[in-house]
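Trainee: Let me begin by handing over the structure; questions about it come next.
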Amino acid sequence: MGRKKIQITRIQDERNRQVTFTKRKFGLMKKAYELSVLCDCEIALIVFNSTNKLFQYASTDMDKVLLKYTEYNEPHESRTNNDIMEALNRKEGNQGGGNSDDESPGPSTSPVIQITMPAVVNGHSSNNSVASAASASAAAVAAAAAAVAAVEGTSSGAAAAAAALQASNAQRHHNLNLYQNLIFNPNYTRHLNQRNDPLSSTSVAPSSSSSKHLDFPPSTSFAYDTSRLHPIAAADADCDLVPSSRAAADQNIWSSALQQRPVSQPAPSISNSSTNGISNGTSSLLSPNVSSLNGHSVLDLGGPNLPYKLDPNTYVKMEPHSPPEKRPRITTEWRPQQLT
């Protein structure tokens, strides 16, 4: 059943005519605004009612738009009521009474391609669902390209486009499986390294040249044996690691070390310096006790009893793996300087 055709004639009632004018005028300005925004154009709308009242609308500025109007002598398009009536009648006859505002058919719409996303389980998508989604998207894109090319009349181009899309999607599918195996399958990297052994063997050569420049290894990279150190260095190295039960063993080490050393000269006697302005307490500190251990002179500096004794005539260098005879000892006798 066709739609009833509406006759556009003058409204006889004055009140109804004013109401219709107000509504249609606002609708006309609204359409002009939409046209100016959507199509980026300038519009000047001038309306006089039945009592010669002026109503105007301009998208930017009326004077600027009218100035552009006066600059053009020949308008690109000019229509009157008769032209519009003919267009409306022709449109209603073709479309069966349609009331669409646009005369153009609008942009052509291509078939909608719907791609199903893979289901996510516990924050991770399964390999089968991702692979099926990739293959489905590849087939859909290839079909769409073939359909568009067929519409344009290029069958050979459609086949070439479909083949290219299938090749690219196959490579993408291969890369997708590789990434998923690297992320979700820890054992995959081991097999991947076994397959890429020729590549790894070729990369060994440049790394061997750079191995010549080695930094000092950390202390945790090798076992630190203090048995070959000098006794004092060994005691310093083991001070935080050796329990109190090894105090006797340390003293035995010192005894054996002192027995292996040659007999040194006795320490020079230090005269009493109290006559030089030094108190007796200070002179007692400057005149240490000299005792003997296994036939060797040993200097006793006082204070708490240490697990070992110091030999005053022996030069000991506090460095690991460094012999005591690295630098010569000053053998000349020294005397404390007098205070003036």
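Placed from the backbone N, Cα and C atoms, the Cβ positions cover glycine too.
Here Swiss-Prot flags 1-61 as domain 'MADS-box', drawing on sequence analysis. One entry in Swiss-Prot concerns the mutagenesis experiment THR20 to Ile. Its note says: In oy65; Suppresses several phenotypes in a Ser/Thr kinase kin-29 mutant background; dauer pheromone hypersensitivity, reduced chemoreceptor gene expression and also decreased body length. Here Swiss-Prot describes LEU38 to Phe as a published mutagenesis experiment; the accompanying note says: In oy63; Suppresses several phenotypes in a Ser/Thr kinase kin-29 mutant background; dauer pheromone hypersensitivity, reduced chemoreceptor gene expression and also decreased body length.
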Trainee: What count of other C-beta atoms do you get within 10 angstroms of the C-beta of THR20 (mutagenesis position), across all chains shown?
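Mentor: Its Cβ shell of radius 10 Å holds 12 other Cβ atoms.
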Trainee: Please give me the CB contact count at 10 A for LEU38 (mutagenesis position), counting all chains in the structure.
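Mentor: Taking every protein chain into account, the count is 8.
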Trainee: According to DSSP, does THR20 (mutagenesis position) sit in a helix, a strand, or coil?
Mentor: helix
Trainee: Please report the three-state DSSP label of LEU38 (mutagenesis position).
Mentor: helix
Trainee: Using DSSP, how many residues in the domain 'MADS-box' (1-61) fall into helix, strand and coil?
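Mentor: Result for the domain 'MADS-box' (1-61), in helix, strand, coil order: 26 helix, 10 strand, 25 coil.
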